[in-house]
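Quick look at what Swiss-Prot lists:
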type    : residues      : note
VARIANT : Thr207 to Ala : In strain: Wistar
VARIANT : Phe213 to Ile : In strain: Wistar
VARIANT : Ile232 to Val : In strain: Wistar
BINDING : Cys443        : heme binding site
Amino acid sequence: MDLLSALTLETWVLLAVVLVLLYGFGTRTHGLFKKQGIPGPKPLPFFGTVLNYYMGLWKFDVECHKKYGKIWGLFDGQMPLFAITDTEMIKNVLVKECFSVFTNRRDFGPVGIMGKAVSVAKDEEWKRYRALLSPTFTSGRLKEMFPIIEQYGDILVKYLKQEAETGKPVTMKKVFGAYSMDVITSTSFGVNVDSLNNPKDPFVEKTKKLLRFDFFDPLFLSVVLFPFLTPIYEMLNICMFPKDSIEFFKKFVYRMKETRLDSVQKHRVDFLQLMMNAHNDSKDKESHTALSDMEITAQSIIFIFAGYEPTSSTLSFVLHSLATHPDTQKKLQEEIDRALPNKAPPTYDTVMEMEYLDMVLNETLRLYPIGNRLERVCKKDVEINGVFMPKGSVVMIPSYALHRDPQHWPEPEEFRPERFSKENKGSIDPYVYLPFGNGPRNCIGMRFALMNMKLALTKVLQNFSFQPCKETQIPLKLSRQGLLQPTKPIILKVVPRDEIITGS
């Protein structure tokens with residue numbers, strides 16, 4: 001009390017002015033949506049609506065969609081987000097106005113060399129990367145990579161056979177995480193890693209360290225709430241990604257390039273070699289479009305990011321869905337057996353042409369879109385469908401909420417692969433089903449991811465059936481943090497279909 005009474009009137013006035021200024025700074029953008037009559041949860045000074053994410057992005061988006069309709073306003077700190085579920089607006093953002101207005105994704109802090117990755121890069125730099133990398137994902141290239149991936153399918157089958165013989169239930173994420181790790185390191189870097197049996201391999205350890213992410217990490221939260229900190233962090237050489245992992249991959253790419261200069265190695269088919277071929281093309285060098293060593297490293301690392309978590313999680317979700325829907329599992333196994341009688345080795349064409357397999361995978365991706373949301377930055381003032389969006393604001397498309405919208409999907413919580421049958425698929429609006437995005441900036445590795453997952457499912461379902469056990473969570477509950485994950489690991493009983501196990 002003595003301290004307070006000692007303060008002069010001028011000091012009190014100064015404190016009041018400072019508090020008013022701080023409040024004004026912390027709420028300076030928060031009137032944007034109110035002016036346009038756009039509803040949304042009430043933002044807090046400085047934090048905006050970020051604290052609501054604690055319930056889980058997916059859950060928050062579903063609740064907002066139910067409460068506010070086709071458009072609502074959010075604030076990540078001071079950053080305004082236009083959340084849209086109107087399909088015409090989504091089409092405008094992802095396709096019609098992609099190159100002119102909504103080309104780029106949002107910045108999320110200091111990312112170092114990862115700013116040169118195709119999924120992070122902006123404008124002309126992104127177009128250049130996309131043009132150089134797109135030939136890597138043609139069906140012809142994927143067919144060439146198919147045998148590389150198939151060998152890891154055989155390792156997967158062998159491991160599951162050993163686990164099934166013990167009679168103990170199996171944690172799906174452990175198994176498919178290892179499969180995804182092996183496939184992505186082999187196809188990205190040309191490294192053969194048996195991560196199930198060699199979890200201490202330096203490549204595995206550095207990759208796993210790189211993949212650790214927490215939405216509530218203090219560094220990440222600080223740049224979400226205060227984007228102006230990003231250039232300061234960059235000046236201080238602070239990066240969102242672990243420096244030792246980035247350095248490891250930079251050195252590795254350099255060593256691999258040196259090793260592959262001989263004529264024998266240069267014919268290997270993987271993403272690293274295909275990027276090196278583009279780098280060494282004389283015409284590309286002269287026109288300054290070839291990928292530099294740093295750019296090759298960034299693309300290789302982003303392939304790991306895009307290929308590991310979505311693949312391993314989606315495969316786990318698929319098998320949980322099949323285990324809890326045995327009739328669907330049996331129907332899929334029958335299709336696989338018809339296409340590949342007597343457990344014949346799968347081929348690229350056979351795997352990609354199986355209709356029911358495609359239906360099951362599509363329905364799983366509808367129920368469990370790993371990324372939850374799509375985002376695009378508005379790079380100039382624009383009006384879309386009568387809504388004014390200022391330069392620098394973000395348009396957010398809540399894909400999870402769209403995928404569970406009863407207006408588009410009857411009984412949306414039910415697992416029904418028949419939604420994606422030939423008869424029904426044509427009636428699905430492409431802007432309400434967005435597991436890989438849409439438009440020019442959709443996921444460049446979509447075809448690779450689908451091939452990879454379909455091959456794994458074909459291999460395991462040729463040889464095993466999956467059943468719930470006492471450790472299986474039914475119904476599945478989703479975690480509140482980060483990418484879409486179950487609250488508990490998916491654990492299932494693995495039962496050999498007969499004594500003939502292919503790939504063993």
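Glycine is no exception: its Cβ is also placed from the backbone N, Cα and C atoms.
This is the original sequence, none of the listed changes applied.
Listed in sequence order, Ala306, Phe436, Gly437, Ala449 are the same-chain residues six or more apart from Cys443 (heme binding site) with CB atoms under 8 A from its CB. Cα separation, Ile232 (variant position) to Thr207 (variant position), rounded: 27 Å. The Cβ of Thr207 (variant position) has 25 other Cβ atoms within 10 Å, all protein chains considered. Secondary structure at the residue listed as 'heme binding site', taken from DSSP and collapsed to helix, strand or coil, is coil.
Packing around Ile232 (variant position) is summarised by its Cβ count: 12 other Cβ atoms lie within 10 angstroms of its Cβ, all protein chains included.
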